[in-house]
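Visitor: Pulled from Swiss-Prot, these are the listed features:
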- 24-512: domain 'Sema' (DOMAIN)
- L191 to R: Strongly reduced affinity for PLXNA2 (MUTAGEN)
- H212 to N: Strongly reduced affinity for PLXNA2 (MUTAGEN)
- I322 to E: Abolishes homodimerization (MUTAGEN)
- K393 to E: Strongly reduced affinity for PLXNA2 (MUTAGEN)
- M415 to C: Formation of disulfide-linked homodimer (MUTAGEN)
Amino acid sequence: MRPAALLLCLTLLHCAGAGFPEDSEPISISHGNYTKQYPVFVGHKPGRNTTQRHRLDIQMIMIMNRTLYVAARDHIYTVDIDTSHTEEIYCSKKLTWKSRQADVDTCRMKGKHKDECHNFIKVLLKKNDDTLFVCGTNAFNPSCRNYRVDTLETFGDEFSGMARCPYDAKHANIALFADGKLYSATVTDFLAIDAVIYRSLGDSPTLRTVKHDSKWLKEPYFVQAVDYGDYIYFFFREIAVEYNTMGKVVFPRVAQVCKNDMGGSQRVLEKQWTSFLKARLNCSVPGDSHFYFNILQAVTDVIRINGRDVVLATFSTPYNSIPGSAVCAYDMLDIANVFTGRFKEQKSPDSTWTPVPDERVPKPRPGCCAGSSSLEKYATSNEFPDDTLNFIKTHPLMDEAVPSIINRPWFLRTMVRYRLTKIAVDNAAGPYQNHTVVFLGSEKGIILKFLARIGSSGFLNGSLFLEEMNVYNPEKCSYDGVEDKRIMGMQLDRASGSLYVAFSTCVIKVPLGRCERHGKCKKTCIASRDPYCGWVRESGSCAHLSPLSRLTFEQDIERGNTDGLGDCHNSFVALNGHASSLYPSTTTSDSASRDGYESRGGMLDWNDLLEAPGSTDPLGAVSSHNHQDKKGVIRESYLKSNDQLVPVTLLAIAVILAFVMGAVFSGIIVYCVCDHRRKDVAVVQRKEKELTHSRRGSMSSVTKLSGLFGDTQSKDPKPEAILTPLMHNGKLATPSNTAKMLIKADQHHLDLTALPTPESTPTLQQKRKPNRGSREWERNQNIINACTKDMPPMGSPVIPTDLPLRASPSHIPSVVVLPITQQGYQHEYVDQPKMSEVVAQMALEDQAATLEYKTIKEHLSSKSPNHGVNLVENLDSLPPKVPQREASLGPPGTSLSQTGLSKRLEMQHSSSYGLEYKRSYPTNSLTRSHQTTTLKRNNTNSSNSSHLSRNQSFGRGDNPPPAPQRVDSIQVHSSQPSGQAVTVSRQPSLNAYNSLTRSGLKRTPSLKPDVPPKPSFAPLSTSMKPNDACT
């Protein structure tokens, strides 16, 4: 089954490949190293310095009266064509026509470059035997003149060249003199918007196409105009109006106008063509879906081939498509028959174009010339009825396309990187003038030479690719290092056997045949099948055959049969000091190439070299260097150049290998990328897992262990003894599990630099409902602070004794005591006391605080009975401005009750007893530590405890907050009617881990940010009896 499927695929591929014709190979190839010996014209006169050159900008060339006219920028050169092929070409005369300075200034004012503001000769025609008609752009102000042919002197007045010559040299134009009238096609405005087919001069009225009507002309590019019969035919390409829905589709067209057209009536088509019709040219490869060549490049004049009048045209693919060119032949009778067929119309702007029925076509038929045999009663076109004129105005397009001869291209060239743009035809080639040879010029400076074959039907049936020539001479034609290889025009002179090829910077004279290359080798001369070459018996060499030559010669154009002819060994002929030979008998010794050479009559084919084993690469043997064989004879290689094709098999193998290697490399790259991503994902997952485990044991707050509940000394201190988090896994510690949570720091070896700071602690909304035990402690502490008189020195190691610290389930101590060097600890920390000792110490402190409170009360009562009232009044008149902080002890999303925080109500005062308040912001924690430690050690049960002071939290600045602060207050009611409420503040502490070894007292890290909130005074919520105040 598989072999059958493979055979079917091969058959389909063969059929598909046979659908499109393959390019033929030339019999002979002439490279630039050989053609550089041809004469070149660069604008010099005989005897002038050839090193100095000026830019020519050649626009066109024309042969008239055995003289070659070269139309360039600001000049027209004349060259004598009756010279040999070995002589240099010089101009015999030079006509200079430069633009006036006023026109140049106007051109520059219009925004054009100075190189564009010249007079480019675009129209050069023979008006009659004595007059030369010339038109130029004249710095974007086209003008025309008449010159005498013999002297090139101007005569008559200069007149406007509008509608006869374009404004810009880049715009295409055509012009033709017929019966003394000038038929031109170009643009009529500066912006090249209005395209026109125009008739002027002569005794007939001036006519033009309808202005700005896309049905008549839509962005045309004019190529050629020919005079045939009663009509003038214009060949051009334009945007197809019938295919507007498909975008800008370009079609080749041919249009006709009658020579005797006098225009329409005063009502319809006045001073406009009444015979203008246009049709599409069809040049396509037939098949189920035709492959069209729509870009018309060049058209010949009407030539007669085998008794028929035809025109040959070159077409190409669009410039944004794959390169390809074709040559199609059209019979003039077929063109005339299309204009007698059906018309095409569009009934509405959105509808498609459809044929017009014959019954709707008015009489007389539009497009016919007045005064013809079918329209004898209409002497001129002015007499046509309005129906005919209106119909021709709205229906200029024909429905059918002009078919090419044999309904397919006569020649194809698709496997090259250039397009064919020019054409020249010799329809009387050979000594008997019975052959047709076509020369095609490309945009790369390459000339292709073909022989038209006549089939059994008596007409063109194909072509024979005779020769390929690279005629551009970079040494002489390049200007300022720029090589412009576009061929601007070609003119063939059969009498001199020359083809003049014009580039923008030079003109090269190329012989029609290279017969001297064959020398004395008869086999190669016959095998070349060139109508211009033949084997001359008298001289025993291959020579050029002029028309009607009387020399005895041998040719075989049809078959090129070389049977019975001997091989050509070491035969060469010298030309201009260079020896040449087509057959490399001594330089290529392989048998394969030799057999191929002999089978074609001595013509070398590069396929033989490719198939020959052990042969050298022909692509590398294209250099222009001559080489010398063993016998001293200089040979030259004429193999294909680097821009030729490679074998299909090699190309297929290269494509397959490239595909396989690309697939392998792509797989490797994809595997590496996937593996790298997989590793990255694994690393990220492992890091997230480790981070999750580390977060489970993260600390919400860390505090020092030593000196927490009373005893600041330890018998056996150990370093780095600190408390573990008081909040474990987001829950507050309770008395039942407090002992479990207090762990030695030496078991963890925590890094002190990693301890949390107030800035890095997330904030949560704090609940406002306080705990009852914490509220009582705050109230008692507030009373003690309010009743103090003096403050101890800043450096005193006395610490105030708080009211009894209650071990409530939600209570967190606000201060911890750390060992200091002044007490002899030598930077060591004490062990954590046991839970029972902590409870006992708390009880002792409670009793001491109660006794101290009673002592202060009695002391105040003995001094002033109304002291408490005054104190309350002072307190109410000047409440302390202490900021309220809000913080959290857990992760984001959780909230803690206010009772779970360590709170303290502080009152700040001055040395005057309870009358003024002053905020105190210690500059560092060491000062506060010394002060509080000393107060606690020395003044626990004495009356001096009235001087106890509550300082601000650690880590604050030296200055108080500038904005008013909100305070949490309680009310103190007096027994007097005028008693005032005392508002006291509760201030949390902020602690920074700056220097643990130097501080004797360390507060727990504050859980509230240091930002000044808005001021707020809470209402009185807790009442105190009068006897609770200081009396």
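Note: Cβ is positioned from N, Cα and C throughout, glycine not excepted.
The noted changes are left out; the structure has the residues it started with.
What's the neighbourhood like for these features in this structure?
Guide: Sequence-distant contacts (6 or more apart, same chain, Cβ under 8 Å) of L191 (mutagenesis position) do not exist in this structure.
Non-local neighbourhood of H212 (mutagenesis position): I193, D194, each in the same chain, at least six residues away, with C-beta under 8 Å from its C-beta.
Under the three-state DSSP scheme, I322 (mutagenesis position) falls in the coil class.
The DSSP secondary structure for K393 (mutagenesis position) is helix. Non-local contacts of K393 (mutagenesis position) by the CB criterion (under 8 A, 6+ apart in sequence, same chain) comprise V210, V268, L269.
M415 (mutagenesis position) counts 11 other C-beta atoms within 10 Å of its own C-beta, drawing on all protein chains shown.
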Visitor: Taking just the CA atoms, what is the gap between I322 (mutagenesis position) and M415 (mutagenesis position) in Å?
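Guide: M415 (mutagenesis position) has its Cα 9 Å from the Cα of I322 (mutagenesis position).
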Visitor: Please work out the number of neighbouring Cβ atoms within 10 Å of the Cβ of I322 (mutagenesis position), leaving out its own Cβ.
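Guide: The Cβ of I322 (mutagenesis position) has 8 Cβ neighbours within 10 Å.
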